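Let me begin by presenting the structure, written as structure tokens, before commenting on it.
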Amino acid sequence: MIDDLIYFSNDAVTSTVLLNVGQEVIAVVEENKVSNGLKAIRVEAVSDKWEDDSKNSSKGLSDSSPRVLIGCVTSMLEGAGYISQTTYFSLESVCEGFHPCKGDWVEAEYWIRPGTWSSEAISVKPLRYKRVDKVCISSLCGRNGVIEDSIFFSLDSLKLPEGYIPRRHDIVNAVVVESSQSCYIWRALCMTPVKRDATLGEAPQEPYGALLLKNKGDIEVTRMTSFGTLKEGESKSIVIWIENKGKFSRELVSCRLANWDKAHQFRFETQGRSKSCPGAAAGSVPEGENVNSLNHHREDKTDEIPESRLANSTEISPDGCACKEESREKGNTPEKQEPEPGGLIPPGEKTHIVVTCSAKNPGRCKELLLLCFSDFLIGRHLEVSVVSSEEALIAVREPFSWKKPKSSQTLVSAKTTVVVTTQKRNSRRQLPSFLPQYPIPDRLKKCVEQKIDILTFQPLLAELLNMSNYKEKFSTLLWLEEIHAEIELKEYNMSRVVLKRKGDLLVLEVPGLAESRPSLYAGDKLILKSQEYNGHVIEYIGYVMEIHEEDVTLKLNPGFEQMYNFEPMDVEFTYNRTTSRRCHYALEQVIHLGVKVLFPEEIILQSPQVTGNWSLAQDTKNDGQSITNITRNDGQSMTKVTRNDSQSITNIIRNDGQSITNVTRNDGQPITKVTRNNSQSITNITRNDGQPITKNKKTVKDQTKHTTEERHVGTTDQPEKASSTAETMDEIQIPKARDKEFFNPVLNENQKLAVRRILSGDCRPLPYILFGPPGTGKTVTIIEAVLQVHYALPDSRILVCAPSNSAADLVCLRLHESKVPKPAAMVRVNATCRFEETIIDAIKPYCRDGEDIWRASRFRIIITTCSSAGLFYQIGVRVGYFTHVFVDEAGQASEPECLIPLGLISDINGQIVLAGDPMQLGPVIKSRLAMAYGLNVSMLERLMSRPAYLRDENAFGACGAYNPLLVTKLVKNYRSHSALLALPSRLFYHRELEVCADPKVVTSLLGWEKLPRKGFPLIFHGVRGNEAREGRSPSWFSPAEAVQVMRYCCLLARSVSSQVSSKDIGVITPYRKQVEKIKILLRNVDLTDIKVGSVEEFQGQEYLVIVISTVRSNEDRFEDDRYFLGFLSNSKRFNVAITRPKALLIILGNPHVLVRDPCFGALLEYSVSNGVYTGCDLPPELQALQK
């Protein structure tokens, strides 16, 4: 009790100090509404000692010793900001010279304020920073730029010398800090040029800025120049008056359009003579042409550039010849067209220009009309909004209203719960060992619900992840995600709904279900409530049997199903905690893996699992990445490598030819002295006593003739049998050799290398990472590795997992199609609630074998999802049961989810293989708190940030820049055209991706008549449409973009020259409502075979043509660009979207919005520079790129 008045329990105590009677405490108290008693929900001891430091004392903080927080700046306010969502800091607490920005990683000292139970940082500094010298500005788009393709900077936060304005290709010195800025991990804090140009200090000219629009020289021009909204195909004219209010005559030298509008919708007449936009007369299409022909693209040659831009006002020549412009027509020699003079305007007189707009391009558009006088320019913006007739099909049907439906809050005195009496689970699955519940702590739930700082409950969240806080930190993050899911589900509870009948079952209609609002799966539990007249409530427990669009088929108590007479019911959704409980259980099991697996630092080489010769007919190429040649370009010593047996270490070579001294056994003694001879041969390997163990020479010339297996990085070259001595055989136990062949002979060198390294398993149990960028054959490599392990190691038992059913099904299908495993060797284990209708026919036989978990556990190749791997815990399977665990698409699984299969492998001799791409989609985490503290970082991504797995071009330049003992990066892309691969390769993969796709496929659409530039299969179509929402759905859609998507699909599917099957076209859009609207339009034109979906639905897939609709188009909300852009600001989502197509990529979006994002800004810059941009006018920062 506190003051004999306030009750509290031990759970409410947050301080680590033991409380004593008489001790002063600070408490947060709530009143019990029933008893009117007071209960403390937070109690913290007041320390007897206070710091003398006035700065700390003035803050009124309760703990005298600050704690350390490692986190990311998640928001910035005026003069302050927040770290990891909840920890406040003021700019006064930031170290000198550092001005933090959103995304910066910082190290802070913080306190907990006792009165508010919130954390406040008292010192903030960058987590990591460095200086880079003589680096080049590789990109500059508006206010954002990039240095050396890897360091982001914004002119809004960059410190520059006075008078210096960065320009592309400048050589600069910079100080950079670690920061998550889209696809970049460094941000420039300050920059200085190495050598200043003569033009330094001149501000960049803005020819179309506010100054241009002002009246000048006593000339006044009409300002009302908007055409309003026009239907596509309509025309409208307006008159622009030009009045001379001065004392002297003014000569209107010429009138012209700046040609921002690529659809050439505007033309003007002056003094009775018609004048069209230069460059448009010959190239434009007559007004009467079909409006469905899009934007009437010019058939430019491949090497031609877009129409030239108008010169700015400083380029007016003294002789009065202003605004000269070249025009370029279809394949014709450009001709200079002089604008006709407008004539003299006497004082007090006025003239006029008639501007006509012929609406062609859906969406908003802006053009610039330039009135060129002898010594100045006056400009006026011509604006129009064009709507198409097809937009009526998808117009807003119901005004948007995001109001939570009121649920019944009737106080009840009693309730009765009725459960399903029939067996819910598959009867053939006997699961005697059930997982613990791992309930969410009440204190944590109150923290979230009452918005109390989470660090008051779990200070460990502020620490970097390590072995000591591993379980507690991830357990807390899992609970945070669960709490968010429960809160989110409550918002979708329904009141007084009537169920429909479907045979003997009942069907519940859930609005918004198709948009995953709420997110339901087969097997989830629902509670249906019925209130009697006496206030008594009966709860019926039901389970989801089937989901079709917005209809949910339920399994309830048979008695209720028969007696139900369409009475209104209240519906309460519940969160399925099965996967979360398996994650909690896995966290307890994987502790045995320890630091060596979860936080690897040193490499301990094991004996190879398999030795022998590979078929020379299949493998005759030495790529320099084998075990026989680990090189360092800088001559530095390598990472510590040890061996835990008596065998000699492998040949590890430095470029300087010196031996490496830190290669030891577990007893710390050196094993070998490894040197290098002039002929590149494998050198002598000596024992500790100086006697030769074996002599095995292999020169470059006779590589194809040697009969000894070429070992991979980190293992020993086995001596030839002919030269083996008894002493050698006693010293080294060589596994029985066998000739081996690849089941898939068309694998490339990197793929074969990865298979060998996995098969050898030199670094087990350290996870081996197969880094597979898009289209590089990652899954093919995994299939080969599984088959090789299965046949080379008869004692192996392999668990192959993936985060999703689709990915696991794909692995099973590919193994089936290989026709290598015997039917009794492989099984596909599904979740209990998965419906057979969702399983493809080819793998159904393997799934039937997986229905009995006991029987399935005896198969040697077991395929399942990461979550369903937890079924094996429930039948008593424990550590060491599986010899090999493969996790495909490991980047999409959260770390606790990935741990579920890893908990079943041996920590001594088990082999872990993680395959995926850390630059593509990660785990789906919805709790912002859980994301802020790292639950959205996959195990694959975290390991690749560890020193042992880091990219190091100096140390491992010959091995793909990664330690070949631990990582193989696949770089040969078999999917996309070179023009489509260039940008993602530069942004995400260090320009290393190689084009290896079938030329017949990727060049099949280079002659399509609608390409802005022939031979370049990319279109960026600018659409300044309107974004909208309707009904109760918070999802956005853009009618103008949806119509344009439909038109492109029609043109592709019905093209005479380059017809594309509708099944070869995919449409990606981030919003469910836009998916729905596009499907309506495609259904209207009989193109229902075209797949339309979110980015997540396309990961791992490829299409001949991809059309992307970005939707967001509100240019007025830029107070928080990333929040406003939503899904679009995720660089991983962007990477997946643009790497799906083989032969053609079409992007539709508003360039004025998208330019704010670094990735989309780079795509816009790439498109404009290559002459493939079309559509609406560009933002000012991109206009200069148009030639």
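Each residue, glycine too, has its Cβ placed from N, Cα and C.
No substitution from the list is modelled in this structure, which keeps its original residues.
Feature annotation from Swiss-Prot assigns ATP binding site to Gly772, Pro773, Pro774, Gly775, Thr776, Gly777, Lys778, Thr779; the stated evidence is sequence analysis. For Gly777 (ATP binding site), the same-chain residues 6+ apart in sequence whose C-beta sits under 8 angstroms from its C-beta are Leu747, Asn748, Gln751, Leu970, Lys972, Tyr974.
Among the mutagenesis entries in Swiss-Prot is Lys778 to Ala, noted as: Catalytically inactive mutant. Homozygous knockin male mice are sterile and display meiotic arrest at the zygotene-like stage of prophase I. LINE1 retrotransposons are derepressed and piRNA biogenesis is abolished. Counting only residues at least six positions away in the same chain, the Cβ atoms of Leu770, Gly772, Asp888, Ala915, Gly916, Asp917, Leu970 sit under 8 Å from the Cβ of Lys778 (mutagenesis position).
Within the same chain, residues at least six positions away from Pro773 (ATP binding site) with a Cβ under 8 Å of its Cβ are Asp917, Met919, Lys969, Leu970, Val971, Asn973, Phe988, Tyr989, Leu993, Thr1139. Other residues of the chain with a Cβ within 8 Å of the Cβ centroid of Gly772, Pro773, Pro774, Gly775, Thr776, Gly777, Lys778, Thr779, the ATP site, are Asp917, Leu970, Asn973. In this structure, the binding-site residues Thr776, Thr779 were compared by how many other Cβ atoms lie within 10 Å of their Cβ, and the smallest count belongs to Thr779. The binding-site residues examined here are Gly772, Pro774, Gly775; by Cβ neighbour count within 10 Å, the least packed of them is Gly775. According to DSSP, Thr779 (ATP binding site) is assigned to a helical segment. According to DSSP, Pro773 (ATP binding site) sits in a coil region rather than a helix or strand.
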